[in-house]
Amino acid sequence: MESPSAPPHRWCIPWQRLLLTASLLTFWNPPTTAKLTIESTPFNVAEGKEVLLLVHNLPQHLFGYSWYKGERVDGNRQIIGYVIGTQQATPGPAYSGREIIYPNASLLIQNIIQNDTGFYTLHVIKSDLVNEEATGQFRVYPELPKPSISSNNSKPVEDKDAVAFTCEPETQDATYLWWVNNQSLPVSPRLQLSNGNRTLTLFNVTRNDTASYKCETQNPVSARRSDSVILNVLYGPDAPTISPLNTSYRSGENLNLSCHAASNPPAQYSWFVNGTFQQSTQELFIPNITVNNSGSYTCQAHNSDTGLNRTTVTTITVYAEPPKPFITSNNSNPVEDEDAVALTCEPEIQNTTYLWWVNNQSLPVSPRLQLSNDNRTLTLLSVTRNDVGPYECGIQNELSVDHSDPVILNVLYGPDDPTISPSYTYYRPGVNLSLSCHAASNPPAQYSWLIDGNIQQHTQELFISNITEKNSGLYTCQANNSASGHSRTTVKTITVSAELPKPSISSNNSKPVEDKDAVAFTCEPEAQNTTYLWWVNGQSLPVSPRLQLSNGNRTLTLFNVTRNDARAYVCGIQNSVSANRSDPVTLDVLYGPDTPIISPPDSSYLSGANLNLSCHSASNPSPQYSWRINGIPQQHTQVLFIAKITPNNNGTYACFVSNLATGRNNSIVKSITVSASGTSPGLSAGATVGIMIGVLVGVALI
């Protein structure tokens, strides 16, 4: 409250503070028409504080005024009276010594108590002895103490108990509020407020209800919060978890198992092996385990406060260290395409998985590879040289895979047809002849040379120096494999001549189809130190992406041949002493049939005339022809002749062509109109001249 600007009466009521600001003076001389009112400042007052009953619109020319406790003027309830003329204040029966009256009639009450609550009446006496009254009021509230929370259950059990929190103390005219983790109460069917919100009940408490709870009390003059209360919910134990999750161990390892179960208070643990109690610890340690330590391991968790027990069982398997595997074979030297081989993974062990690898890869899918029921034996049927391996087998248990050393299969094969090099067959006198023979074989082949059927030597190479024309002949290389018992020979014709022979042209395709086939011409023979040349129609080869030379220009390839490639091809060979050309070879390109042409072009005729139609289509070989009139087969000729035609011969005339060599067909349709004698054979809408061209693929020629 602010101090007044005008002093109270002189009698012994000390000034304690100013209650009215300078603006209050404006109310001392209000207009006489305004109604007298009292304003309580503040309206809600805390115990021990003060309140000012502020007078508004006080009338002029007053004799005095008095304050009363209550809503009416009662001498027994007078607090104080004031005479303006003498400026004297007189206390009444209800005066407590805490009241101060001011010349403007306002009343200050200090050190407010609960009994001060209520109405106060100001009685004003004017100079003309006319009275006027006004009533004001205020309410007194206590200053709230700091609340606290009490609980009916300090250790509730999860999913079983309910907890009732009560905000203390119980205070009249107070509002109660609750917070959980400093947040307003969540909406939940398990939370219930009662007793004017003073009691918070949690039904079927869970571990998630373990939170910070606070209550608050409020009234119009104060608000206080309690200290936090943490709810201690007893729960568990949950189903224990045994770690690590590994259930397979090698013999000789240490077994170290740990058990954990969510629980409040923390659980007590016990271990059982195959149903036999071991120890009451959270961890179980067994050093240097053996196969005998295999079994079921049970962890039991117990909560003495909740009275609950939970168990978890894990099965531990201890494996003996397996030996390193190795591979045995029933045939150490199998013959290609004759023998089968059975590879067996040793040793035989129970409860073991057998695995196989070939060339460090898993076994390919092949009808020639067969595994036994237990996968321990791998059988290769009709072995080939590609089956040499290496092969590995493995034995696998829950812990590891052990590999054998690799085994290489020694497949006996060959000899294949020998190859004689170099490939030259033509030599000049005076040079050295050096021939080498090679045949794929295991073990390596033994070689022999024969000339014109006569044994020369048992070596892989044949060398003859300073050859003459007498050295011309048949040179045979014979390869022998004593292990497989097989022999193979290759014969090569060697010609020794000072002059180059007349070359010839060979072809890989004597009748290529246009726009489909490629043709490779090769100039024969292959001769040492020889240059090969080509001509087409007596001219050097044109530049074309469809023409390609290879094999030292000895081979000429024509890609996607066309009918224009049907020319005369000549090859030539030359060396330092001679040159020669082949006879020309004409390429026979099969093509067509193209779209046929019907002649003459006339389509209108007079009745009585002869109709003579001829059909022609470019094709190699020449095509076969057939005719149809209005879709009806007629004859298989190139020319269609009808004497003395009539209007009945009107219609569509189709010529079909077919090339059996290329497998292609084609056709053309022509409309023929025959007019009666004496009429003009002009073109009408019904006799429009037109040629409808189309390829009728798959139409059978009749």
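Every residue, even glycine, has its Cβ placed from backbone N, Cα and C.
Annotation source Swiss-Prot lists domain 'Ig-like C2-type 1' at 145-232.
Residue counts for the domain 'Ig-like C2-type 2' (240-315) by DSSP state, with H, G and I taken as helix and E and B as strand, are 3 helix, 44 strand, 29 coil. Among the features that Swiss-Prot reports, domain 'Ig-like C2-type 2' is placed at 240-315.
For 501-588, the entry in Swiss-Prot reads domain 'Ig-like C2-type 5'.
Swiss-Prot lists 593-675 with the feature domain 'Ig-like C2-type 6'.
For Phe63 (mutagenesis position), the count of additional Cβ atoms within 10 Å of its Cβ stands at 15 [all protein chains shown]. Listed in Swiss-Prot as a mutagenesis experiment, Phe63 to Arg is described as follows: Abolishes dimerization. Reduced affinity for E.coli Dr adhesins.
DSSP classifies Phe63 (mutagenesis position) as strand under the three-state reduction. Among the sequence features in Swiss-Prot, the mutagenesis site Phe63 to Ile is noted as follows: No effect on dimerization. Reduced affinity for E.coli Dr adhesins.
In Swiss-Prot, a mutagenesis experiment is listed as Ser66 to Asn, annotated with the note Abolishes dimerization. Less than 8 angstroms from the CB of Ser66 (mutagenesis position) sit Val73, Gln78, Ile79, Ile80, Gly81, Tyr82, Gly92, Leu122, His123, each of them six or more residues away in the same chain.
Here Swiss-Prot describes Tyr68 to Phe as a published mutagenesis experiment; the accompanying note says: No effect on dimerization. Summarising the environment of Tyr68 (mutagenesis position), the number of other Cβ atoms within 10 Å of its Cβ, over all protein chains shown, is 25.
Non-local neighbourhood of Lys69 (mutagenesis position): Arg77, Ile79, Ala94, Gly118, Phe119, Tyr120, each in the same chain, at least six residues away, with C-beta under 8 Å from its C-beta. One mutagenesis experiment catalogued in Swiss-Prot, Lys69 to Ala, is accompanied by this note: Abolishes dimerization.
Among the sequence features in Swiss-Prot, the mutagenesis site Asp74 to Ala is noted as follows: No effect on dimerization. When Cβ atoms from all protein chains are considered, those within 10 Å of Asp74 (mutagenesis position) total 14, not counting its own. In the three-state DSSP scheme, Asp74 (mutagenesis position) is classed as coil.
The note that Swiss-Prot attaches to the published mutagenesis Gln78 to Leu or Arg is: Abolishes dimerization. Reduced affinity for E.coli Dr adhesins. Summarising the environment of Gln78 (mutagenesis position), the number of other Cβ atoms within 10 Å of its Cβ, over all protein chains shown, is 20.
Note on the domain 'Ig-like C2-type 5' (501-588): DSSP counts are 3 helix, 40 strand, 45 coil. If you measure from the Cα atom of Asp74 (mutagenesis position) to that of Tyr68 (mutagenesis position), you get 7 Å. Looking just at the domain 'Ig-like C2-type 6' (593-675), the mean pLDDT is 95.
DSSP assigns Lys69 (mutagenesis position) to a strand segment in the three-state reduction. Mapped onto DSSP classes, the domain 'Ig-like C2-type 1' (145-232) shows 3 helix, 41 strand, 44 coil. Residue counts of the domain 'Ig-like C2-type 6' (593-675) by helix, strand and coil are 3 helix, 46 strand, 34 coil (DSSP-based).
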